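All remarks here apply to the structure that follows.
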Amino acid sequence: MTNRLELSGIICRTPLRKVSPSGIPHCQFVLEHRSVQEEAGFHRQAWCQMPVIISGHENQAITHSITVGSAVTVRGFISCHKAKNGLSKMVLHAEQIELIDSGD
């Protein structure tokens, strides 16, 4: 089964860095995406806020250079997580994060 997602946007919540009891580092943040997409010959506004998690030692270097307001492209897969309130939420498990140059 295919499960791939690539999403660009702005980090809108402060990245939360944790280390699991087994020693695996995790970084969680929320990515806000806004764009105009074409559907059935019409332009429509696309918007979402997607929780993102990136795990593992090899991926943590990039997480220390991202902050609220950073523009990034995230590639990975999606999965459901159960929130503390018992509701399910979709989460993007990042395998790759690229900073988008703002041109400043």
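Quick reminder: no glycine exception, Cβ is built from N, Cα and C everywhere.
What Swiss-Prot records for 1-101 is domain 'SSB'.
Residues near Phe42 (mutagenesis position) in space but far in sequence (CB under 8 A, at least 6 apart, same chain): none are found. Experimental mutagenesis is annotated in Swiss-Prot for Phe42 to Ala, with the remark: About 2-fold less binding to ssDNA, no change in dsDNA binding. Significantly decreased binding to ssDNA and dsDNA; when associated with A-44.
Contacts of Arg44 (mutagenesis position) defined by a Cβ separation under 8 A and a same-chain sequence distance of 6+ are given as Val36, Gln37, Glu38, in order along the sequence. For the mutagenesis result Arg44 to Ala, the note given in Swiss-Prot is About 2-fold less binding to ssDNA, no change in dsDNA binding. Significantly decreased binding to ssDNA and dsDNA; when associated with A-42.
Trp47 (mutagenesis position) falls within a strand segment according to DSSP. Under 8 Å, Cβ to Cβ, and six or more positions away along its own chain, Trp47 (mutagenesis position) finds Glu32, His33, Arg34. What Swiss-Prot says about the mutagenesis result for Trp47 to Ala is this: About 2-fold less binding to ssDNA, 3-fold less binding to dsDNA. Significantly decreased binding to ssDNA and dsDNA; when associated with A-82.
Using a 10 Å Cβ-Cβ cutoff, Lys82 (mutagenesis position) registers 9 neighbours. Experimental mutagenesis at this site is recorded by Swiss-Prot as Lys82 to Ala, annotated: About 4-fold less binding to ssDNA, 3-fold less binding to dsDNA.Significantly decreased binding to ssDNA and dsDNA; when associated with A-47.
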